[in-house]
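As given in Swiss-Prot:
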- C133 to S: Loss of activity (MUTAGEN)
- C138 to S: Loss of activity (MUTAGEN)
- H245 to A: 55% loss of activity; when associated with A-248. Total loss of activity; when associated with A-248; A-291 and R-297 (MUTAGEN)
- H245 to R: Total loss of activity; when associated with R-248. Total loss of activity; when associated with R-248; R-291 and R-297 (MUTAGEN)
- H248 to A: 40% loss of activity. 55% loss of activity; when associated with A-245. Total loss of activity; when associated with A-245; A-291 and R-297 (MUTAGEN)
- H291 to R: 55% loss of activity; when associated with R-297. Total loss of activity; when associated with R-245; R-248 and R-297 (MUTAGEN)
Amino acid sequence: MALVARSICVSYDEIAGICNNVSHRNFKKWVQWKNPFLFQDDARRNIRFNDRKLSCTKFIGASEKLQHSKSPKSGLISCGWEVNSSKVVSNAVIPKKWNLLKLKVVEVTAIVACTFFVMSSAQAVDALKTCTCLLKECRIELAKCIANPSCAANVACLQTCNNRPDETECQIKCGDLFANKVVDEFNECAVSRKKCVPQKSDVGEFPVPDPSVLVKSFNMADFNGKWFISSGLNPTFDAFDCQLHEFHLEDGKLVGNLSWRIKTPDGGFFTRTAVQKFAQDPSQPGMLYNHDNAYLHYQDDWYILSSKIENQPDDYVFVYYRGRNDAWDGYGGAFLYTRSATVPENIVPELNRAAQSVGKDFNKFIRTDNTCGPEPPLVERLEKTVEEGERTIIKEVEQLEGEIEGDLEKVGKTEMTLFQRLLEGFQELQKDEEYFLKELNKEERELLEDLKMEAGEVEKLFGRALPIRKLR
């Protein structure tokens, strides 16, 4: 997917008291939440907040230092950013009540052009083609995406996927977290309609199985009712919690009302739903096709490797699948439908044989959690995030200890003791916790309500900050 960055304009009304009342670290988190594209090592950006009561300058680079400075008092907001420390891409002075969306639409060209400064040279050619196409063919969709918090967060999330071995899977997880109508519209233009983003080719990981390994008969009417996915092969598509699917026949097709949960980083979740329709191959009962879909023109082909439907607790349907869409040709996986929420152990030998018929090992499948319990209380989610922060601090201390032992003479009297570092780390963590809990009912809650962001979206942007409940 294409990556974008944006210039930042923040009004005094939005950040009243922030610069004067919070630490560098907390202010950085607040700005990063509002503007996730800021924190790039390869770029230096300048934001100025000018008003009668507030004056602060933020320079963000490798050191990420916050400085406060005095400036002439005015009723205007001056905003801009620089790339490579010298070339000014965008700089504008606008009235305080200016509609920011209008400004962003005007600056779309500069926004996408800035992508090149944060992308590796190996990606430059493809990035040039993609950005040129987006500027020419998807200007409106791109502008809407930048102006939408969820879509902008999705783009920020996609940046973390660059050059990873699991880049495509990472991108899909970003889509799971931040999917909404604006994201869909952007993808439809960039991927399907104008094909600005090249399709990922089939690498043969999920080949079409031999017809001889499929079931010889399958009555779709027997598939009526509720089924759990209790085990899945592909962690990207198959291993979500609380996968409860309900099927019925309609006009000769099998219609599935699907639901599943997406975990948020703090241990919470939100629920996704979808409706899919399958037609049975007239000559191969064990093959079901889900084609003719508008979104990304996706097509999923199901191959039923084994099944037993006898109105018993251990009923099951074992499905291997492969698919294609405008973004990816040849994705696939396998999953087990069961009437029970967990895998009946007595059917495992049958599942092992069926998985081996397509070159897979059922022992490597992931058992899903279908208890479908309530969301953990806020206290537990806070504790989980704090524990993760503590583990990170301890890891950093251990790394420091190794460096000190390896070069003790050079460190001399200037290094801090490990216990001092550990104590300061915990104190900083405690300050962050107290601040976010204290401010949850003030500025941050008001901002969240205005943006209508979900807890998972906010947590993704805050990184290691404390989790926040979903706001309805």
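Each residue, glycine too, has its Cβ placed from N, Cα and C.
At each noted position, the model has the original residue.
Between the alpha carbons (Cα) of C133 (mutagenesis position) and H291 (mutagenesis position) lies a span of roughly 28 Å. Of all the Cβ atoms in the protein chains shown, 18 others lie within 10 Å of the Cβ of H245 (mutagenesis position). Recorded residues H248 (mutagenesis position) and C138 (mutagenesis position) have their alpha carbons 39 Å apart, per Cα-Cα distance. In this view, H291 (mutagenesis position) is surrounded by 13 other Cβ atoms within 10 Å of its Cβ, with every protein chain counted. H245 (mutagenesis position) falls within a strand when secondary structure is assigned with DSSP. Comparing local CB density within 10 A for the mutagenesis positions C133, C138, the maximum falls on C138. H245 (mutagenesis position) and C138 (mutagenesis position) are 36 Å apart (CA-CA, integer value). Residue environment of H248 (mutagenesis position) contains 14 other Cβ atoms, counted within 10 Å of its Cβ in all protein chains. Classification of H291 (mutagenesis position) by DSSP places it in coil, neither helical nor stranded. H245 (mutagenesis position) sits 19 Å from H291 (mutagenesis position), taking the CA atoms of both as reference points.
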